[in-house]
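Per Swiss-Prot, substrate binding site is recorded for Arg48, Arg53, Met54, Arg55, Ser56, Asn88, Ser98, Ser134. Annotation source Swiss-Prot lists acetyl-CoA binding site at Val99, Val100, Val101, Gly107, Gln108, Gly109, Phe110, Gly111, Lys112, Gln138, citing experimental evidence. The domain 'N-acetyltransferase' annotation in Swiss-Prot covers 26-178 and rests on sequence analysis. The mutagenesis experiment Trp46 to Ala is recorded by Swiss-Prot, whose note states: Reduced acetyltransferase activity; when associated with A-53. While the structure shown retains the original residue, Swiss-Prot records the mutagenesis experiment Arg53 to Ala with this note: Reduced acetyltransferase activity; when associated with A-46. According to Swiss-Prot, the experimentally introduced change Lys83 to Ala is described as follows: Reduced acetyltransferase activity; when associated with A-98. The note that Swiss-Prot attaches to the published mutagenesis Glu97 to Ala or Gln is: Does not affect acetyltransferase activity. Per Swiss-Prot, mutagenesis Ser98 to Ala is noted as: Reduced acetyltransferase activity; when associated with A-83.
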Amino acid sequence: MRYIKSEPYYEGLPPFNVSGSPFNVVPIHNYPELMKDTCALINAEWPRSETARMRSLEASCDSLPCSLVLTTEGMCRVIAHLKLSPINSKKKACFVESVVVDKRHRGQGFGKLIMKFAEDYCRVVLDLKTIYLSTIDQDGFYERIGYEYCAPITMYGPRHCELPSLQNAKKKYMKKVL
């Protein structure tokens, strides 16, 4: 995995070209030229207006929210995306959402790769302790990479606010302590 470094942005993250991999993980706000392709990738999975999606991507910053993309060497093609969002009720945590891998590249380890980078980024750059997420049908994947089931949480509202258990809800909430 090769990490693009922009001092001191990635200071402390794993070294460059450790595996000689032809892939990069980068924050989208440092590479605005990737936003249109990223928008198309996300909208292929969860359709939404291009304007709304682009506004969400343009909100990415060095802290939270931050959208990360996995690209080919030379930034030619976006393969995967995820977004890290703040949780108002948990200051040392974030919520990962919009995790998507291009359909042509699923089952090749790219989801695991971008999640691992996001965990490192959260721990080293953002000094966060826990990552939360929700999923409808990918809980097996998240379990395999170390996530555990937890009570539903809200990204908004007062500190330490948890939602009551929703027995019939399809969403499953998970977390990983970093």
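The backbone N, Cα and C atoms fix where each Cβ goes, and this holds for glycine too.
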* Structure fact -> Between the two most distant Cα atoms of the acetyl-CoA-binding residues Val99, Val100, Val101, Gly107, Gln108, Gly109, Phe110, Gly111, Lys112, Gln138, the distance in Å is 15
* Asked: Quick one: Cα separation, Gln108 (acetyl-CoA binding site) versus Arg48 (substrate binding site), in Å?
  -> 27
* Distance between Ser56 (substrate binding site) and Phe110 (acetyl-CoA binding site) at the Cα atoms, whole Å? -> 23
* Determine the Cβ neighbour count for Gln108 (acetyl-CoA binding site): the number of other Cβ atoms within 10 Å of its Cβ. => 12
* Asked: Which value in Å gives the longest Cα to Cα span across the substrate site residues Arg48, Arg53, Met54, Arg55, Ser56, Asn88, Ser98, Ser134 as recorded?
  -> 25
* Neighbourhood of Glu97 (mutagenesis position), C-beta criterion under 8 angstroms, separation at least six -> Leu82, Lys83, Ser85, Leu133, Ser134
* Asked: What Cα-Cα separation, expressed in whole Å, is found between Lys112 (acetyl-CoA binding site) and Asn88 (substrate binding site)?
  -> 27
* Which one, from the recorded positions Arg53, Lys83, Lys112, has the smallest tally of other C-beta atoms lying within 10 Å of its C-beta? -> Lys112
